[in-house]
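Peer 1: What follows is a single structure, and I will ask about it in a moment.
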Amino acid sequence: MDGIAELTGARVEDLAGMDVFQGCPAEGLVSLAASVQPLRAAAGQVLLRQGEPAVSFLLISSGSAEVSHVGDDGVAIIARALPGMIVGEIALLRDSPRSATVTTIEPLTGWTGGRGAFATMVHIPGVGERLLRTARQRLAAFVSPIPVRLADGTQLMLRPVLPGDRERTVHGHIQFSGETLYRRFMSARVPSPALMHYLSEVDYVDHFVWVVTDGSDPVADARFVRDETDPTVAEIAFTVADAYQGRGIGSFLIGALSVAARVDGVERFAARMLSDNVPMRTIMDRYGAVWQREDVGVITTMIDVPGPGELSLGREMVDQINRVARQVIEAVG
């Protein structure tokens, strides 16, 4: 018995260090530790294959793997699974065939479990919600971005936010000036790492974000965050990089956000901003905004989510945005 307890304790310690279990008390991992089995794989080994039935999941302790998804258009999208990550959970959550092929890049160790272990893991406090969020983020990476052509001919892309956008925004070459950040966050201080993490870690249901990119760099984003007391209301916010301001991106994004909101059951948009944020006020005024003063220099408003007929978007663009929004919002039930 002592040997079994010691083995389980070692597994609990290893599991507790993984991202998916961050913040979970060790005692909550005991049942899971008893239901998973050790995994060791050589470089180049296929662990999961796209299209196959889902019967297990993997937790990576060391090493890395390539995650490859081939879309209906035949284009392969490649990602990487690193230590601390879980793979194989999407198909189990959706009760569907595998959505990607996972191949080890180097020798890999970890843990594997079946449906029983997965059920145990989902019921660990906080883990189920984290798995749903992670699954939606991964599925969002498989969505093809929507080409967007601005009035001046600039070609950009629209897509849902992805986890790596925080690093791409912070370390990219696109500049967001102090004035732009002040208007967005209503503070002269640079956004903290914790806030930047929150802004990029979304679930696409209660917190949805569109990102506009130029190449691989995010140049603008628009988000809605659902009200905790009234799920039909969501607060919206926009950020556009300095070099891209005044080119119609904000007007386009409120249209894209409105389409996604209607898919998600949001009926009204709330906005809170600095009173001198004229570009955003102008956009909101087009949809009947009535402003209230909340504090010195801060105003608020509430508008109905604009319908397709009110948006400055073509029918084809609305349909594309609707399809992509539905893909990520309804990705995991």
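If you go along the chain as it appears here, the first residue is 1 and each next one adds 1.
Even glycines carry a Cβ here, placed using N, Cα and C.
This is the original sequence, none of the listed changes applied.
What Swiss-Prot records for this protein is below:
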BINDING   G88, E89, I90, A91, R98, S99, R138  3',5'-cyclic AMP binding site
DOMAIN    156-318  domain 'N-acetyltransferase'
MUTAGEN   H173 to K  Induces autoacetylation of the new lysine in the absence of cAMP
BINDING   H173, F238, T239, V240, G246, R247, G248, I249, G250, S251, N277, R286  substrate binding site
MUTAGEN   R184 to A  Completely abolishes the interaction with the aliphatic tail of the substrate lysine
MUTAGEN   F185 to A  Completely abolishes the interaction with the aliphatic tail of the substrate lysine
BINDING   D214  Mg(2+) binding site
MUTAGEN   R223 to A  Substantially decreases the interaction with the aliphatic tail of the substrate lysine. Markedly reduced activity, with an altered pH-rate profile and abolishes direct interactions with R-184
MUTAGEN   V225 to A  Substantially decreases the interaction with the aliphatic tail of the substrate lysine
MUTAGEN   A237 to V  Completely abolishes the interaction with the aliphatic tail of the substrate lysine
Peer 1: Please report how many Å separate the Cα atom of G246 (substrate binding site) from that of R223 (mutagenesis position), as a whole number.
Peer 2: 19
Peer 1: The record lists G88, E89, I90, A91, R98, S99, R138 as binding 3',5'-cyclic AMP. What's the largest Cα to Cα distance among them, in Å, rounded to a whole number?
Peer 2: 13
Peer 1: Which has the fewest other CB atoms in a 10 Å radius around its CB: G88, G248, the listed binding-site residues?
Peer 2: G248
Peer 1: Can you give me the residues near the recorded 3',5'-cyclic AMP site, meaning same chain, not G88, E89, I90, A91, R98, S99, R138 themselves, Cβ no more than 8 Å from the center of the site's Cβ atoms?
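Peer 2: For the 3',5'-cyclic AMP site the neighbour list reads L48, A54, F57, V87, L92, L93, R94, A100, A135.
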Peer 1: Around T239 (substrate binding site), how many other C-beta atoms are within 10 angstroms of its C-beta?
Peer 2: 21
Peer 1: Tell me the Cβ neighbour count for S99 (3',5'-cyclic AMP binding site), meaning other Cβ atoms within 10 Å of its Cβ, over all protein chains shown.
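Peer 2: A count of 21.
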Peer 1: Measuring Cα to Cα, tell me the gap between G88 (3',5'-cyclic AMP binding site) and R223 (mutagenesis position) in whole angstrom.
Peer 2: 29
Peer 1: Including all protein chains shown, what's the count of other C-beta atoms within 10 A of the C-beta of G250 (substrate binding site)?
Peer 2: 21
Peer 1: Counting only other Cβ atoms and using a 10 Å cut-off, which of the binding-site residues E89, D214 scores lowest?
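Peer 2: Ranked by other Cβ atoms within 10 Å, the binding-site residues E89, D214 bottom out at D214.
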Peer 1: If we check Cα distances from E89 (3',5'-cyclic AMP binding site), which of the recorded positions V225, A237, G248 wins as closest?
Peer 2: V225
Peer 1: Just give me the nearest neighbour of R138 (3',5'-cyclic AMP binding site) among the recorded positions D214, R223, A237, G248, N277, Cα to Cα.
Peer 2: R223
Peer 1: Compare the Cα of R98 (3',5'-cyclic AMP binding site) against each of the recorded positions V225, A237, T239, G248, G250 and report the nearest.
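Peer 2: So, spelling it out, the nearest of the recorded positions is V225.
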Peer 1: Of the binding-site residues listed here (I90, A91, D214, G248), which is spatially closest to A237 (mutagenesis position) when Cα positions are compared?
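Peer 2: Result for A237 (mutagenesis position): the nearest of the binding-site residues is G248.
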Peer 1: When you measure from the Cβ of A91 (3',5'-cyclic AMP binding site), which residues in the chain that are at least 6 apart have a Cβ under 8 Å away?
Peer 2: A54, P97, R98, S99
Peer 1: Of all the recorded positions given, namely I90, D214, R223, which is spatially nearest to G248 (substrate binding site) at the Cα level?
Peer 2: D214
